[in-house]
Amino acid sequence: MRMTWNFHQYYTNRNDGLMGKLVLTDEEKNNLKALRKIIRLRTRDVFEEAKGIAKAVKKSALTFEIIQEKVSTTQIKHLSDSEQREVAKLIYEMDDDARDEFLGLTPRFWTQGSFQYDTLNRPFQPGQEMDIDDGTYMPMPIFESEPKIGHSLLILLVDASLKSLVAENHGWKFEAKQTCGRIKIEAEKTHIDVPMYAIPKDEFQKKQIALEANRSFVKGAIFESYVADSITDDSETYELDSENVNLALREGDRKWINSDPKIVEDWFNDSCIRIGKHLRKVCRFMKAWRDAQWDVGGPSSISLMAATVNILDSVAHDASDLGETMKIIAKHLPSEFARGVESPDSTDEKPLFPPSYKHGPREMDIMSKLERLPEILSSAESADSKSEALKKINMAFGNRVTNSELIVLAKALPAFAQEPSSASKPEKISSTMVSG
């Protein structure tokens, strides 16, 4: 008689199972939060230093040379000489309106990406890193062309914040990316990306007034303002018109592009409500598969998440048996990627993964490994022993799990041990960012 193995505990056991190997420890989470706080505090301080210089210029007309000298005594000194001159020049040349806007500017912060979605996995291979994306948000008047406060000044001040911390911490490195500044800490297998956004000041202030009125009821945290070391935050109060959230670009003619990360966050939260809490787990497992198959590269996390949501929205599955659910996902992923994976954010100009007629070597490599995944899972399911089953399934997810006792003989169960998750039509993402 042919044996069939059940892998639910292999996937879900919080100690020895795959889930237990992927979830960050409390220490790792706290280290990321501490790093985030250090950067936020330094960013706030650098902006206060720059505003102090601008205030001195307003009070008594200072020469360019004096402004340069003042810049060199702040954390901005960690920029290059030419960048310091540029900061001094931009402050010196501000007109009265721009200076007043700058003096009233206080950066806000909002974490985005896998840390926020609770799908961040521990690194597996050398070179892979834990990452946290923490946006710096600048409440500014809505602009049609260029804002009063120059794009270059804002970028340079955020860079100065990061570079000053790099100068103070051995082993930290700064990297300039097109859409963010990055601090990389190789010894801790960690990096933090700091993108910068402009958001509409008037709308933000109205929301903040509402937040202040309800401060006693606020528990969660999305936007966080370190004013007197306080944290203010509320996912609904800080909903903003996505059309007016603009991401700063470092290079090129386009200085800003419309991009609101909360669209994707809301989409994923809504998907978890609609499909079930197991969605976060299977998305973690697919990212674990990716990290085991490629030391760098492979399909993006968001493309795996979007394809997985599409599958679980349309195929009935048993949330109480994630081994079977993963087989369903693996079976349908190749066709999802072959037709192309669209972004849940309608403002994205490109698909997350192109359709098959546009595939090059990279895409063909990804398709080949996607097509191999269901074969691996099927082979593991029909292995001759637990140890052989473990060896085979680890071909997909790496040798993270070593306890073969988590793999048990499949019992003769009805088609579904509980009512299957209903397959509903995927919901259209609202551009107005309704929180899930």
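Placed from the backbone N, Cα and C atoms, the Cβ positions cover glycine too.
Don't look for the substitutions in this one, it keeps the originals.
The structure displayed is predicted, hence computed values, not measured ones.
Here Swiss-Prot flags GLN112, GLY113, SER114, PHE115, GLN116, TYR117, LYS287, SER301, ASP348 as GTP binding site. Of all Cβ atoms in the shown protein chains, 20 besides its own fall within 10 Å of the Cβ of SER114 (GTP binding site).
Taken residue by residue with DSSP, ASP131 (Mg(2+) binding site) is part of a strand. Positions annotated as Mg(2+) binding site by Swiss-Prot, on the basis of experimental evidence: ASP131, ASP133, ASP193.
If you look up Swiss-Prot, you'll see ARG182, SER259 marked as ATP binding site, on the strength of experimental evidence. DSSP classifies SER259 (ATP binding site) as coil under the three-state reduction. Around the Cβ of SER259 (ATP binding site), a 10 Å sphere holds 18 further Cβ atoms from the protein chains shown.
According to DSSP, ARG40 (mutagenesis position) sits within a helical segment. The mutagenesis experiment ARG40 to Ala is recorded by Swiss-Prot, whose note states: Abolishes enzyme activity.
For ARG108 (mutagenesis position), the Cβ neighbour count at a 10 Å cut-off comes to 24, with all displayed protein chains included. Swiss-Prot gives this note for the published mutagenesis ARG108 to Trp: Abolishes enzyme activity.
Swiss-Prot lists PHE109 to Pro among its mutagenesis entries, and the accompanying note reads: Abolishes enzyme activity.
In sequence order, ASN246, LEU247, LEU249 constitute the residues six or more apart from ILE257 (mutagenesis position) in its chain with CB-CB distances below 8 Å. Among the mutagenesis results in Swiss-Prot, ILE257 to Arg has the note: No effect on enzyme activity. The residue drawn here is the original one.
GLY436 to Ala appears in Swiss-Prot as a mutagenesis experiment; the accompanying note says: Loss of defense against phage T2, T5, T6 but not P1.
Only ARG182, of the recorded positions ARG40, ARG108, PHE109, ARG182, LYS287, ASP348, have a C-alpha within 10 angstroms of the C-alpha of ASP193 (Mg(2+) binding site). In the three-state DSSP reading, GLN116 (GTP binding site) counts as helix. Distance noted between the C-alpha atoms of ARG108 (mutagenesis position) and GLN116 (GTP binding site) is 16 Å. Within 8 A of the CB centroid of the Mg(2+) site residues ASP131, ASP133, ASP193, the other residues of that chain are GLY113, PHE115, ILE132, ASP134, CYS180, ARG182, HIS191, ILE192, VAL194.
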